[in-house]
Every structure is written in C-alpha cells, then in structure tokens.
Amino acid sequence: METTLPLPFLVGVSVPPGLNDIKEGLSREEVSCLGCVFFEVKPQTLEKILRFLKRHNVEFEPYFDVTALESIDDIITLLDAGARKVFVKTEQLADLSAYGSRVAPIVTGSSAALLSSATESGLLLSGFDQTASEAAQFLEEARDKKITPFFIKPVPGADLEQFIQVAAKANAIPILPSTGLTTKKDEAGKLAISTILSSVWKSDRPDGLLPTVVVDEHDTALGLVYSSAESVNEALRTQTGVYQSRKRGLWYKGATSGDTQELVRISLDCDNDALKFVVKQKGRFCHLDQSGCFGQLKGLPKLEQTLISRKQSAPEGSYTARLFSDEKLVRAKIMEEAEELCTAQTPQEIAFEAADLFYFALTRAVAAGVTLADIERSLDAKSWKVKRRTGDAKGKWAEKEGIKPAASALAATSAPVTKEAAQETTPEKITMRRFDASKVSTEELDAALKRPAQKSSDAIYKIIVPIIEDVRKNGDKAVLSYTHKFEKATSLTSPVLKAPFPKELMQLPEETIAAIDVSFENIRKFHAAQKEEKPLQVETMPGVVCSRFSRPIEAVGCYIPGGTAVLPSTALMLGVPAMVAGCNKIVFASPPRADGTITPEIVYVAHKVGAESIVLAGGAQAVAAMAYGTESITKVDKILGPGNQFVTAAKMFVSNDTNAAVGIDMPAGPSEVLVIADKDANPAFVASDLLSQAEHGVDSQVILIAIDLDEEHLQAIEDEVHRQATELPRVQIVRGSIAHSITVQVKTVEEAMELSNKYAPEHLILQIKEAEKAVDLVMNAGSVFIGAWTPESVGDYSAGVNHSLPTYGFAKQYSGVNLASFVKHITSSNLTAEGLKNVGQAVMQLAKVEELEAHRRAVSIRLEHMSKSN
C-alpha cells in the first residue's frame, strides 16, 4: 500500500498528548516519534486541542474527526491551526470545498455501499468490524475502487493485528488506537510498533535488516546505518538513536563516545524499503573529525553551529561577543543589511547582501535561544494556515515607499478569486476589491465579476449517483440507512412522517407561531393574486378557437435543507404556493435531528399547508426517494427547493432520467446579491445587505455597484463591512465570500443597470434616489428590493415574495419560484366545420412539405366527408 504519510498508519489518541496523563498504551514521547496522530474533536475539547496545536502543530501531524462539530467556522479554525486533514459529515463537504484535499468525508459501518461516499480527497470509514458478514464483500470492492487516500478505523476492541491485515488487503491506511499499542517486549494484549513496521517494510537482505538514513532536524544526512524490529522498538522506547550493528547487535549511538542522539521522528520511504531517523545530534555523528559521514555541515546549519559555539566561548570584547550582548547593535545591523539587500542590483550583490542579513538575523535568534530548527518549524506551521493577511506594507515602511493603504486593493488583479485562493488570501481587514469601470477593460471587468468556480460535476456525481441508485432499488431500507449514517438518527424505524402530524411535534413559543402566521398570510396573499381569473381563449380565425387553462401539478416535493438548522422560511416559500395552487399531494423532505425528529417549525408549516407527509431524509437520498417513490414515500411529479451542490446535482440527475418522470424548479448555485448604491445610500444599510448574503457560504458572491461615490463614501461602506462582519458568528465564512467579491465604480444609473443585467443577480437591491424609476431598467434579476427600507431579509422571510430564486446567472432564463411553478398549462383547440375549412389547406400543405402523409390525410378525409355531406 503506497502512501505519502511518513508511516503507513495513524495513531488514534483520545486526548492530545501532554493534556493529560497517559496511563495506557504509548507515551506522549513515543507518539511524537511516530508523528501522525488522529483525534476525535468534540465541542467541549475544541479549545484544548487548539491550545495543543498552537504549541505542537509541527511536532505532530494531526488528523481530526470533526463530525461532532456543527460550526463550519470551528472546522476552518482547526485547519488554520495546522490540521493536516479533517474528516467531516458528507453534508458539510460543500461548505468546505475551498480547502481541497484537506477535507474528506467520514462514514460509519462495514458495508461496501459506504465506499461510494469517497471523494477526490479520499474517505474515512469508521467503526469497521472485520468480523461482520459483509466484510468480505467490502474487501473485494475496496480493492476495485482504489480510493486514495483511504483511511479505516476499527470498532473498539478489534484484534489489531488482524485489522492491519484487513486494511492491507483493502489498500487502506489503518487508524490504530494508542491504547492498543506498545514498545515494550511481549506486553500482553498490546501490539508492538516494531511488529507493525516490520510487517510492511521490505528488506532485500538475508538478515532482514533495513537501511536507515539518519538526518538532523534540517534533513541534512548524517550517515547510513541499519535497523531491525528490535532496534526500532528500543529507539522508540528510549527516544534515542538505537540501531542494529551487523556485527555487535544493538548499537546505542553515543553510549561510549558521548555523541548521543535524541530521537525526533521515524518514517519510511515511499517504497517501504528504507527508514529515516530524524535526530537531535549532540556532538559528531561520524567517527572522523567531521559532523557527519558525508562531510561537514554547510550553509545556515554550519553558521548556526558556529554562532552557538561563539556564544558559549567568544573572547570578551570581540565583535561576536558585542553582537550577543548589544541588542541595539544587532538591530542596527539587521536594518542596515535589509536596506542594502533592497538596493542590491545584480544576482551576485543580492546573494552577498542576503547572506549578511541572514548572518545578523540568525545571530539575533541564537542570542535569544532560538534555533534554526525553531525558525524552520515556524515556516512549516505558517504553510498550513488558511487565514492569511494580504501582506501589504504598513506604517513608516509603506510611507517611505509611497504606498497608500488602499493601493493594494486598487491594484488587485482582475482575475476572479477562486475558493482555493480564498483560503490563501484572507486579509486582516475584511474588504472587497475595487474596480473603476472607466479605468479597466471590459474583459478585465468581466473576469472580476466571474462567479466562483464550483466543484466539478463529475466529482459530485461520483458521490450522488450510487446513493440515488441504491434508493431506487432498495426503497425505504436505503433511505433509512442513509438517515442513520448521515444524520445519526439511528432510532428511526420509518423514513417518513405521515399526516396528521402529532401536536407534540409542533410545540412552539407563541412569538414564533405569530411570526410564521404573519409570513404565511403575506405569502398566501401574494401568490393567490397570481392566479388566473379564467382560461385564456382566442378565436384565431372564424371557427378556430384556441384556449389555455391551468391545472395544479398533482404531487409536488418540497426540499427543505436543515437537520440542526431551522428553516421554516423555505418550508413556507414552497408549501404555501403549492397549497394555493391546489396541489393534491404536498410532500416535504428535510433531514431530521439526531433524535429522529424534525424541527417543530417545519412540522407546524407542513400542518398549515396541508402537507401529506414529511420525508425524514436530506441530500441525494431524499431527492431520489421523492423522484422514484418507495414503499412508504409518495412519488412526486416535481421537486422544488434549494440545497447544496449534492442536492442540486441529484435534482438535475433525476430530472434527466425518463424512468423518474419528474421535473425540477431550476438549476441552483451559491447565494448572491448585487447592491446598487448612490450618494443617498446609508453605508451601514449597504454593508448589512452585502453581509446578509456573504454569510451563506464561502462560495457566495456579493457585488456593490457604486454610482459616482467619492473616496469618503466608499471608505465608509468598507469600514461598515469590516465592523459588522467581525461581529458576526460566521465571520470566517464571510471572509471567504468577500475574497471573491468586488466593488465596481460607475458614473450613472444607466451604466450600473447595464452591468447588473449582464450579471443577472439572484437578489438585486436598489439603494438609490428614485429607486422605483430604476425598476423599468431591470431586465435580469431573481428578485428586486427597492429603496432604503427594503432589505433583502424581508424577501427571505415575510414580505410575501418567494425566496427560492435563480442563481449563478440563470436569472437570464429562469424565474424564481411562483404560483406557476406548481401548475402546468394545458392548451386546447376547438374547431367547427367552418374552422377546419378555413385552416385545412394550410395544414395539409405544411404536412406535405414535411412529408407526413398521415397528418395531411387526417385533414383531407374530414374535408372530403364535408363535401360528400353537402
């Protein structure tokens, strides 16, 4: 099994080493030498783990099960603190897709069907029982699927030696509990680390020894030795350099010479045929008068060694002694050399001045007791951060170079910032990039307005299609299994809640009931007004009457995202129009909470709109259940409602499957808003409208089109955005969204509306003078919010308009959900004999042109019959 991990397994530790006394299994020091550790994070342990990472995120390579964390911000904070990889619930993947391979799904069980949840970032299968009946099928399918990387965690009490063999057959990386491991000889009930390593390494020597490269903390090779299972065990037990002499048995490095080693890390190479020991070397490694068997140290390690030696023994009054004792001198020299480096011109000059700067900087570090390894660890730690400043120059250094604070924003690249880039460029101040439409090309502006790239459809389909097929074939059983797995609602025995709904499931505070009732009535009024008073009827020519009449779609499915979230607004926006339209069967679908219940707000709305049932599932499985129907879930004719990328992809998939015979409302993408503001706009209002959409997700985009605003007004809006954003609980999500959001400066309302129509926003907010007049210029938008007193929030909840709207530019082709979304229009034709005579010749001629003789004859036979009758 090939892996990029230092060792082909992770060590599972219940609490980070050092935060408690480890009384069983591996010690903190032993775990540190192995490096790769696995933790399960819970809300109550999060702060402890963050403190641990602050001190040890380079010493250890931590992997986390974060399924107990509901907050996306908390998970992002873990990534920023140095988590190498987090394993999340599948429904959290879309919100964390910006973090690429550092986020992977986790599923629980021993079924081969769970393997379909794998993504390009891999998969963690937790709670695997190698004794289960389905384990054999699992092994076979796991080998065929070739998931990379594939992690597997056993059930408690599993036989670890057998489990490792099973993992190897599945090409999986096992997660082994520290409590079941040991470095002691023949400790009953424990598996020796040396046994694990020797079972995977490959030696071509008759004696089975493995070549071992010994390096210092800078990865400088010190020498080549050999290791055995016994020597590795002893090295881990003592945390020292212990190797296998080909002649004299165990070799404790430095036992006689005093040139000892402190063991830092053990790892295998990519082919598992060589070991690497990272050590802190005291004295020399080589028996000759040189630091290592391959020669003396060079470069920065050599300089550090020299400085440490001089610090201990520099003659009093020497220049080196002055540097170590005179902080002002060192500071002045660092400033001097930094300036000389900045003014150097040729490559030779730059190398020369950089070397001088490094010398004085390292002198400053050594004087403070900071090693080169400490500096390298700090660099490595920074490489794992996902929240970063832009790196703009500040204070007197910026002033000296003539750099103004806003210059970096004005000079920002016009290329769109992807979600991947958002994790790399998180500014200290939350601010949108600015573009002056009069100073950039059309191409540059189009690129800046480009929406964030979404996860590839292939990657999403790889996840959802097996789920859809499973539900289609196995019905209720499949839906229940996914609800148990994804929502942890293991107590559920039925995947659906049928009406009438028990009163105890909709117990709510009076103020919540009142708010829902007000919103219900406003939404009902607005959608009822959309009803056609009577069928359309037109006599196109004498005797030819054409009509169009509407009929409700008989069965509709309303998808309501949720689980722990409470989303009565979406239930209202879908359920009320369906009720007004007269749909015979209204089916809600929403993921239940862990106890198997639906939030009472949604049950109450379902009761008010007369819903037939509530499907207790979310994601692709809920969409599939409504599209195909199951033993207990009603098949619907149309599915409506928002969701993440997986829900949207599932809706698209079933709508293209003729076996499902189901329609959907519209394609969907991340939420977005475009605000047009002029000098009359209140900066606080503008900022609040921008942030109301930015908090939806890191892939949301918000656009401000500023009409003839001066620097003071623009700065006031930017200040409000930052101030309000930092007060929000979802501030890190806002940072990700703002990273690909922009302000465009224009001169006129007409110019602003032209840009808006080109962008076709989901939400368009007009905070301008005489906003009502500008509505005439709107050609493409999901919903428009007019004037200073109309925040987008009222449309989301209670005004009456629908909040299920086209995104990602689809407002050019689609309407938002409305009454027409729940009805279909049927046309009819009613001809008299005179009418057929009037239109018959035209019909027959066109049928003749298209060579459809039966069509022509259907008219000619009737006309001949008329002639004979006369």
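Each Cβ is built from the backbone N, Cα and C atoms, and glycine gets one as well.
As annotated by Swiss-Prot, active site applies to E762 (among others), with the evidence given as similarity to another entry. According to DSSP, E762 (active site) is assigned to coil rather than to any helix or strand.
For H763 (active site), the Cβ neighbour count at a 10 Å cut-off comes to 25, with all displayed protein chains included. Under the heading active site, Swiss-Prot lists H763 (among others), citing similarity to another entry as support.
For D796 (Zn(2+) binding site), the Cβ neighbour count at a 10 Å cut-off comes to 21, with all displayed protein chains included. What Swiss-Prot records for Q693, H696, D796, H855 is Zn(2+) binding site.
Applying an 8 A CB threshold to same-chain residues 6 or more apart, the list for Q44 (variant position) is empty. DSSP assigns Q44 (variant position) to coil in the three-state reduction, placing it in neither a helix nor a strand. One natural variant named in Swiss-Prot is Q44 to K, and its note says In strain: FGSC 541.
Quoted from Swiss-Prot, the note attached to the natural variant L50 to V states: In strain: FGSC 541. Around the Cβ of L50 (variant position), 18 further Cβ atoms fall within 10 Å across all displayed protein chains. Reduced to three states, the DSSP call for L50 (variant position) is helix.
According to Swiss-Prot, the natural variant L410 to P carries the following note: In strain: FGSC 541.
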Roughly how many Å separate the Cα of Q693 (Zn(2+) binding site) from that of H763 (active site), to the nearest whole number?
9
Round to the nearest Å and give the CA-to-CA distance linking H696 (Zn(2+) binding site) with E762 (active site).
13
Near the Cβ of E762 (active site), how many other Cβ atoms are there if near means within 10 Å?
27
Neighbouring C-beta atoms (10 Å sphere around the C-beta of H696 (Zn(2+) binding site)):
19
Under a criterion of Cβ-Cβ distance under 8 Å and sequence separation of at least 6, what residues of the same chain contact H855 (Zn(2+) binding site)?
V843, A847
